[in-house]
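J.: Checked Swiss-Prot, it gives:
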ACT_SITE  Ser170  active site, proton acceptor
ACT_SITE  Asp266  active site
ACT_SITE  Tyr297  active site, proton donor/acceptor
BINDING   Gly81, Tyr297  (-)-tabersonine binding site
MUTAGEN   Tyr76 to Phe  Abolished activity
MUTAGEN   His78 to Ala  Reduced activity but acquired ability to produce catharanthine
MUTAGEN   His78 to Asn  Strongly reduced activity
MUTAGEN   Asp169 to Ala or Asn  Abolished activity
MUTAGEN   Ser170 to Ala  Strongly reduced activity but acquired ability to produce catharanthine
MUTAGEN   Ser170 to Cys  Normal activity
MUTAGEN   Thr171 to Pro  Strongly reduced activity
MUTAGEN   Tyr202 to Phe  Normal activity
MUTAGEN   Tyr216 to Asp or Phe  Abolished activity
MUTAGEN   Tyr224 to Phe  Normal activity
MUTAGEN   Asp266 to Ala  Reduced activity
Amino acid sequence: MGSSDETIFDLPPYIKVFKDGRVERLHSSPYVPPSLNDPETGGVSWKDVPISSVVSARIYLPKINNHDEKLPIIVYFHGAGFCLESAFKSFFHTYVKHFVAEAKAIAVSVEFRLAPENHLPAAYEDCWEALQWVASHVGLDISSLKTCIDKDPWIINYADFDRLYLWGDSTGANIVHNTLIRSGKEKLNGGKVKILGAILYYPYFLIRTSSKQSDYMENEYRSYWKLAYPDAPGGNDNPMINPTAENAPDLAGYGCSRLLISMVADEARDITLLYIDALEKSGWKGELDVADFDKQYFELFEMETEVAKNMLRRLASFIK
């Protein structure tokens with residue numbers, strides 16, 4: 001084997017990293033282009049917009065019947081280990097468009113930089129930048145587009161900023177957690193905007209449990225964290241991945257008043273329960289809703305099945 005073929009990280013069937021810096025993503029869903037009036041979702045439209053030189057987003061708008069109506073706005077962070085997939089690819093896109101149709105909400109799905117080409121905290125910073133960009137639309141009207149060319153008319157016309165939500169799955173839910181911690185300390189748009197609530201589906205944390213974890217949890221979860229943030233202070237006990245670590249910020253400081261946390265039927269459930277317990281003991285004063293699905297993580301994204309549709313309705317009901 002030549003030196004150029006020597007691997008330093010191999011997690012089949014998803015990703016392989018070579019010693020010379022090359023990255024092979026072995027399993028990826030296809031790109032989906034922007035579209036208007038999608039017939040599969042009753043008229044959901046989506047488009048892609050730049051936010052900065054390194055951050056962009058896909059914005060979704062459900063079919064509008066009343067142009068004076070204001071809709072909840074959701075900022076979505078996708079999962080897949082901080083290092084796979086995209087806001088523009090079918091795996092997460094298909095689910096988001098169906099969620100938008102069910103919840104009748106605007107969604108901003110953030111395209112952040114991936115590891116290992118861009119190690120954490122790059123994705124955390126990108127998602128915060130995207131959230132601040134969304135918040136910058138508050139108080140604007142359509143005439144603002146003449147002078148604010150970086151703003152989006154769908155958000156200006158239809159977003160109800162009193163119903164701003166975050167939403168993420170797996171590592172995306174981890175980004176939601178860290179964004180909530182940050183929003184409890186730093187203001188959005190100078191304090192003009194507050195996050196009402198957040199959905200954390202299958203949140204990705206590394207919290208020590210008393211139960212025996214599977215090889216998947218022990219190896220794959222920890223491997224993704226090491227790949228994404230190899231120099232993380234504290235390693236697996238870094239507060240960004242372990243919210244119960246000694247030096248972790250107080251969960252009572254979450255910058256929202258409503259939370260939906262969902263679990264599925266695998267070994268990560270024990271970790272999620274410990275996270276919920278820590279949140280409840282923190283004294284956080286918000287409304288907590290827990291969805292305990294007797295299913296597997298990937299079933300949520302198989303939108304042709306009744307299982308996925310029922311799970312989607314449960315999560316979307318939190319927004320509605």
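The first residue you see is number 1, and the count goes up from there.
Using the three backbone atoms N, Cα and C, a Cβ is placed for every residue, glycine included.
Are these features on the surface or tucked inside, and what are their neighbours?
T.: Under DSSP, Ser170 (mutagenesis position) is assigned to coil, being neither helix nor strand in the three-state scheme.
When Cβ atoms from all protein chains are considered, those within 10 Å of Asp266 (mutagenesis position) total 14, not counting its own.
All protein chains shown were included, and the count of other CB atoms within 10 Å of the CB of Tyr297 (active site, proton donor/acceptor) stands at 18. Secondary structure at Tyr297 (active site, proton donor/acceptor), as computed by DSSP, is helix.
Within its own chain, Tyr76 (mutagenesis position) has Ala87, Val96, Ala107, Val108, Ser109, Val110, Leu166, Trp167, Gly168, Gly172 as residues 6 or more apart in sequence whose C-beta sits under 8 angstroms from its own.
In the three-state DSSP reading, His78 (mutagenesis position) counts as coil. Sequence-distant neighbours of His78 (mutagenesis position) (same chain, six or more apart, CB under 8 Å from its CB) are Glu85, Ser86, Ala87, Phe92, Ser109, Val110, Gly168, Asp169, Gly172, listed in sequence order.
Taking the Cβ of Asp169 (mutagenesis position) as centre and 10 Å as the limit, one finds 26 other Cβ atoms among all the protein chains shown.
Of all Cβ atoms in the shown protein chains, 22 besides its own fall within 10 Å of the Cβ of Ser170 (mutagenesis position).
All protein chains considered, the CB of Thr171 (mutagenesis position) has 28 other CB atoms within 10 Å.
Residue density at Tyr202 (mutagenesis position): 24 other Cβ atoms are found within 10 A of its Cβ, drawing on all protein chains shown.
In sequence order, Leu11, Gly81, Phe82, Cys83, Thr171, Tyr204 are the residues of the chain that are 6 or more apart from Tyr224 (mutagenesis position) and have a CB within less than 8 Å of its CB.
Mapped onto three states, the DSSP output places Asp266 (mutagenesis position) in coil.
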J.: What is the separation, in Å, between the Cα atoms of Ser170 (mutagenesis position) and Tyr297 (active site, proton donor/acceptor)?
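T.: Cα-Cα distance, Ser170 (mutagenesis position) to Tyr297 (active site, proton donor/acceptor): 9 Å.
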J.: Measuring Cα to Cα, how many angstrom lie between Asp266 (mutagenesis position) and Tyr202 (mutagenesis position)?
T.: 10
J.: Roughly how many angstrom lie between the C-alpha atoms of Tyr297 (active site, proton donor/acceptor) and Tyr202 (mutagenesis position)?
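T.: The Cα atom of Tyr297 (active site, proton donor/acceptor) is 7 Å away from the Cα atom of Tyr202 (mutagenesis position).
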J.: Secondary structure at Tyr224 (mutagenesis position) (DSSP, helix/strand/coil)?
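T.: DSSP assigns Tyr224 (mutagenesis position) to helix.
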J.: Hey, what's the Cβ neighbour count for Gly81 ((-)-tabersonine binding site) at 10 Å?
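T.: For Gly81 ((-)-tabersonine binding site), the count of other Cβ atoms within 10 Å is 21.
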